[in-house]
Amino acid sequence: MTRISREMMKELLSVYFIMGSNNTKADPVTVVQKALKGGATLYQFREKGGDALTGEARIKFAEKAQAACREAGVPFIVNDDVELALNLKADGIHIGQEDANAKEVRAAIGDMILGVSAHTMSEVKQAEEDGADYVGLGPIYPTETKKDTRAVQGVSLIEAVRRQGISIPIVGIGGITIDNAAPVIQAGADGVSMISAISQAEDPESAARKFREEIQTYKTGR
């Protein structure tokens, strides 16, 4: 296994769907399947917060979501659980600034995809130095899904990172909908991530498809 190329990573970040069982009222596995069918390019298993599954139920959901990803040919990323990621032979892991040390995680996971959330220029540079394949920058917009988020910062950090000539793949995180995704890509991000914009949509497949079409248009047009 070799590390993913930056070009491939930038493509995969286009429509980055993140979801746990508690982010939808529908059957979570079905929602993941529909999002993938609609065109999600990457999926992150994020089972956190109130009503989150634990123990065997959590592992079973992860396995089913991973199977859906395999069937769709979409990489399966685990949020902040190196042990689970390694046990499942996931395609990658995503960690926040309050989670494990990125350099140590890189050493533990080998060539798997490593994503790191960053909120400042120094955190972006540190993530790149530590071996991150991409950074998640945000929160771009206000969000209800994550209760522990930092101050909303819009697209200013994305623009600043690109102005400095830093080419690490970037995905925008936080409060992104089909109506406000364009500025994120125009600022220099390679994709957008979303939870509720797909997980709580009446038709997750259609919602994912709209994101895929819009993001491709924005990326082509800049």
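Using N, Cα and C of the backbone, Cβ positions are placed for all residues, glycine too.
Counting every protein chain shown, the Cβ of E47 (4-amino-2-methyl-5-(diphosphooxymethyl)pyrimidine binding site) has 25 other Cβ atoms within 10 Å. The feature 4-amino-2-methyl-5-(diphosphooxymethyl)pyrimidine binding site is assigned by Swiss-Prot to Q44, F45, R46, E47, K48, N79, S117, K146.
Within the same chain, the residues at least 6 positions away from D99 (Mg(2+) binding site) whose Cβ sits under 8 Å from its Cβ are D80, listed in sequence order. Here Swiss-Prot flags D80, D99 as Mg(2+) binding site.
Taking Cβ-Cβ distances under 8 Å and a sequence separation of 6 or more, the neighbours of S117 (mutagenesis position) in its chain are H94, I95, G96, Q97, V135, G136, L137, G138, I173. Swiss-Prot gives this note for the published mutagenesis S117 to A: 8000-fold reduction in catalytic activity.
The candidate set comprises the binding-site residues F45, R46, N79. Of these, F45 has the most other Cβ atoms within 10 Å.
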